[in-house]
Amino acid sequence: MVAEEDIEKQVLQLIDSFFLKTTLLICSTESSRYQSSTENIFLFDDTWFEDHSELVSELPEIISKWSHYDGRKELPPLVVETYLDLRQLNSSHLVRLKDHEGHLWNVCKGTKKQEIVMERWLIELDNSSPTFKSYSEDETDVNELSKQLVLLFRYLLTLIQLLPTTELYQLLIKSYNGPQNEGSSNPITSTGPLVSIRTCVLDGSKPILSKGRIGLSKPIINTYSNALNESNLPAHLDQKKITPVWTKFGLLRVSVSYRRDWKFEINNTNDELFSARHASVSHNSQGPQNQPEQEGQSDQDIGKRQPQFQQQQQPQQQQQQQQQQQRQHQVQTQQQRQIPDRRSLSLSPCTRANSFEPQSWQKKVYPISRPVQPFKVGSIGSQSASRNPSNSSFFNQPPVHRPSMSSNYGPQMNIEGTSVGSTSKYSSSFGNIRRHSSVKTTENAEKVSKAVKSPLQPQESQEDLMDFVKLLEEKPDLTIKKTSGNNPPNINISDSLIRYQNLKPSNDLLSEDLSVSLSMDPNHTYHRGRSDSHSPLPSISPSMHYGSLNSRMSQGANASHLIARGGGNSSTSALNSRRNSLDKSSNKQGMSGLPPIFGGESTSYHHDNKIQKYNQLGVEEDDDDENDRLLNQMGNSATKFKSSISPRSIDSISSSFIKSRIPIRQPYHYSQPTTAPFQAQAKFHKPANKLIDNGNRSNSNNNNHNGNDAVGVMHNDEDDQDDDLVFFMSDMNLSKEG
């Protein structure tokens, strides 16, 4: 127990030494960064770093809070601030800050602010962070802890010497000890020790006030406003942290936040040379400056300085001309490099008092400092697009020539609208500003200009049309045969009829369907994507319509049907059947919209009287007259139908019958004509038996000598029952029409 208590006391002593020596390194006037002379220099040697029992009497009384830690009470964070003391300045002094590009920014007048905070150190014993709580509980080694603290102190001393405040102090000492030359370029151009660097110790648990001083969080250079760096700090600040040392009571941490810019200058405004230079700069001002603290300057001060400037104007001008001739080339090259593109327009820094800016740089600044007007199209040019509030045309405006813009930029602004006159009544819009922001001509703009070129330039469009017509004339293969939907193409129908008449009996119905599909005009094939209905997509046949197809009844197996019904040869019977089907379709316009080849097919078994009437007709005209009549009727009937359905598709069957009489569901979307031999086809074939009986009765009444042939027909139908199940539509048609 005694050993543990001794170890705990040693650890507490090391914690007290940590707070005291860290504060001493930052605040002591004998630290290495203040070694301007050899007197009263306190050596931070190895003995001082290793001796943790020494108490420093130079520290203020506030440090006593952190000098006697017992391990039970909570230690607040200790804050040490390093600041630039301005209390010795009077109202005639002006404090300015130079940024990294050499531009001067006005900070304040001598009596406006008392301090400018440069650094803020945070020294704390952290016993609540997750890092400390997650640390393993090992036995504390006092010797190891002492070595770690010595390493921390040495690192802290090195860090202090590298901070910007040390450089400011060294230059301040040089300006004190050096010759007081008003024309010199020293950062501190004061006649005495008017400013100094000081430190103060604060309690981190209490709020830190910035009244009467420029706090660390306030950016002097306004280009840093609303900007953060990688460490989530304001852009004008930087931060350094030292690796913490672990103890059983908490982590010993040290961190610092400091200003990046430290090159301050102090000028006396009552100085004659400064007044002359300040007046010359004010005459050649390049925009608003960051001078918020100079608003209290009265007109009397200006009136006092102005006569002085007029009395010494001539000798000062001679001196200025000599300086300008010597430095003109150097100033031009330097300032052209120092002008940043990202520089703030409304908060530009003040120009250095002992330098003159060339006229070329001044001329460049005028268009830059001009405030941007978002409601003007011509942001690149000097004029707006139009001053007329009405919807005036852009072509009435004089063209604004821009060397980097495309010459067709004016017409391009109206591309998205319907017409040129449909633009907004305002002189511009945000869309036009967006297009004006691009200086280079892109590929899209070139394509759009080509597209707009033809309606805007009729001569070139006519030339393009002439070239296109010549191209068509030179290549006759490119001629387009265009036919309207209402007027079907003039196709030689007689050739098709002759082809059907000369078909050999050995050909089956599939070859006929293929011949129909091959004879289709490709110009009248419809695309399925053009249909807007939700019904099953039928197979579309050509817009012109042929007569009744030569079905199996015209072939060798069923040739007796034509003889029995027509009473003549097979060719004349086929012509009569086609003629009858055409007459029937012309009289029944109220039927379903099927072509003449299906004329009355779905309702053929409801018209037995008409069948007998047509069966009693004979061949009364010559073949030529019949062909002419057939062609005329087909030409007239073809115009009444726009499309037909393939004779073998399920859609043709379902569309021809009344839906209430069909005992099966409607077929779904079939992409091609199909023949499905399912049970429903047998039901559809039942009317064929009645048709055969009707045909036998008509033959027995009119043609008794052909009775045996009718029996043969029935025998043939029974033999070909399987085929009739598939191709029953053709049998029904011809048995009805014969």
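Backbone N, Cα and C atoms are what each Cβ position is placed from, and that goes for glycine too.
Sequence unchanged from the original; the noted substitutions are absent.
One mutagenesis experiment named in Swiss-Prot is Ser344 to Ala, and its note says Decreases phosphorylation by PKA.
Among the sequence features in Swiss-Prot, the mutagenesis site Ser348 to Ala is noted as follows: Leads to constitutive activation of autophagy; when associated with A-437; A-438; A-496; A-535; A-541; A-646 and A-649.
For Ser437 to Ala, Swiss-Prot lists a mutagenesis experiment annotated as follows: Decreases phosphorylation by PKA. Leads to constitutive activation of autophagy; when associated with A-348; A-438; A-496; A-535; A-541; A-646 and A-649.
According to Swiss-Prot, the experimentally introduced change Ser438 to Ala is described as follows: Leads to constitutive activation of autophagy; when associated with A-348; A-437; A-496; A-535; A-541; A-646 and A-649.
According to its DSSP assignment, Phe468 (mutagenesis position) is helical. Annotation of the published mutagenesis Phe468 to Ala in Swiss-Prot: Impairs binding to ATG1; when associated with A-469; the original residue is retained in the structure shown.
What Swiss-Prot says about the mutagenesis result for Val469 to Ala is this: Impairs binding to ATG1; when associated with A-468. Here Val469 (mutagenesis position) comes close to no residue that lies at least six apart in sequence on the same chain with a C-beta under 8 angstroms from its C-beta.
All protein chains shown were included, and the count of other CB atoms within 10 Å of the CB of Ser496 (mutagenesis position) stands at 17. Experimental mutagenesis at this site is recorded by Swiss-Prot as Ser496 to Ala, annotated: Leads to constitutive activation of autophagy; when associated with A-348; A-437; A-438; A-535; A-541; A-646 and A-649.
Here Swiss-Prot notes a mutagenesis experiment, Ser535 to Ala, with the remark: Leads to constitutive activation of autophagy; when associated with A-348; A-437; A-438; A-496; A-541; A-646 and A-649.
In Swiss-Prot, the entry for mutagenesis Ser541 to Ala states: Leads to constitutive activation of autophagy; when associated with A-348; A-437; A-438; A-496; A-535; A-646 and A-649. The structure shown retains the original residue.
In Swiss-Prot, a mutagenesis experiment is listed as Ser581 to Ala, annotated with the note Decreases phosphorylation by PKA.
Where Swiss-Prot documents Ser646 to Ala as a mutagenesis experiment, the accompanying text is: Leads to constitutive activation of autophagy; when associated with A-348; A-437; A-438; A-496; A-535; A-541 and A-649.
What Swiss-Prot says about the mutagenesis result for Ser649 to Ala is this: Leads to constitutive activation of autophagy; when associated with A-348; A-437; A-438; A-496; A-535; A-541, and A-646.
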Cβ packing number for Phe468 (mutagenesis position), 10 Å threshold: 10
Inter-residue C-alpha distance, Phe468 (mutagenesis position) and Ser496 (mutagenesis position) (nearest angstrom): 37
